[in-house]
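Quick notes on the structure that follows.
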Amino acid sequence: MTNIRKPPLLKIVNHSFIDLPAPSNISAWWNFGSLLGLCLVIQILTGLFLAMHYTSDTMTAFSSVTHICRDVNYGWLIRYMHANGASMFFICLFLHVGRGLYYGSYTYFETWNIGVILLFAVMATAFMGYVLPWGQMSFWGATVITNLLSAIPYIGTTLVEWIWGGFSVDKATLTRFFAFHFILPFIVAALVMVHLLFLHETGSNNPSGLISDSDKIPFHPYYTIKDALGIFLLLLLFMTLVLFFPDLLGDPDNYTPANPLNTPPHIKPEWYFLFAYAILRSIPNKLGGVLALIFSILILMMFPILHVSKQRSMMFRPLSQCLFWILVADLFTLTWIGGQPVEHPFITIGQVASIIYFVIILFALPIISMLENKLLKW
């Protein structure tokens, strides 16, 4: 057995997945890392097979997707696995980030910051992928979101036209989006390796937030079997979605070919961007909205700076727990608002929810943490 662990490549695998010392008390919330790895593999494989049949031309893109679904062997399955795989990816991502916030994993600066960059990269990939079927929502989503860059002073308009490759979203835009959508997942995979590299420098956090060096167990067989259960449950949920409700999370407008002369009644992105879209729409000023949109994700990088509690995890901090779950409820509210038309009362609800989002993170959590520090001495 020791001989198997000697070759350089196998040594890397061994140190990462077999003999890796892991805390003995990590819960099911630590399963999402491996599930995200599975989602990435599914997305790259299904995407590769879709790319074999897809054509990135405005005249034939929509038809090629139809051709994949109707004429290619199991093309419908590959297409729906890819579309719903993105949704599963983001569900796991949000839960993974939420776990990091709850248990204070953000104190591993490098791992956390690479993770936030990963989140941005995956969001960019998903956005460009949504444009490729060239349906109504693809076209108008691309137009609206890329047009936001025109809010940048001086260079905005030129930048947008440079990204479009013309004066509107057209053939050049679709071709370059396809090229970027193809290459980005491999960049994401490389970033994942860096993410794991930094994680294995420090070791995993655990629910208590305490140093667990005195109580480590080998990753295999304990966590390999635990991850296998997580993978089985994810695949069960995923294939139920793909085979029974493939269009549940999609937009019916995207079954209409893109038409620059006809605007859909409600332009909205995929469900996983709705919370950020609601924050964007809640600010009347264009540049302000764009900055709020970017900052709503970038604010994750501020968590290590804003952490003032003497305890790392929220496990023993009931007041912070309360705020955390209010934040989760607020994000659900923002997601709902993002999918609603821009009219009363949704505008006001969106503005209030956006303010609550930033207030909780920037002010409420640090203040409550300081109060809890005081209560420790009580």
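Just so it is clear, glycine is given a Cβ too, placed from its N, Cα and C backbone atoms.
Nope, none of those substitutions made it into this model, it's the original residues.
These come from Swiss-Prot:
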BINDING   His82, His181  heme b b562 binding site
BINDING   His96, His195  heme b b566 binding site
BINDING   His200  ubiquinone binding site
VARIANT   Phe167 to Ser  In strain: Isolate B9 and Isolate D1
VARIANT   Thr240 to Ile  In strain: Isolate B9 and Isolate D1
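Nearest by CA distance to His82 (heme b b562 binding site), out of the recorded positions Phe167, His195, His200, Thr240, is Thr240. Put simply, His181 (heme b b562 binding site) is 22 Å from Phe167 (variant position) when counted between their Cα atoms.
For His181 (heme b b562 binding site), other Cβ atoms within 10 Å of its Cβ number 21. The Cβ of the residue listed as 'ubiquinone binding site' has His15, Ser16, Leu20 as same-chain neighbours under 8 Å, each 6 or more residues away in sequence.
If you draw a 10 Å sphere around the CB of His96 (heme b b566 binding site), it holds 20 other CB atoms from the protein chains shown. Each residue contributes its Cα atom, and for His96 (heme b b566 binding site) and His181 (heme b b562 binding site) these two points are 23 Å apart.
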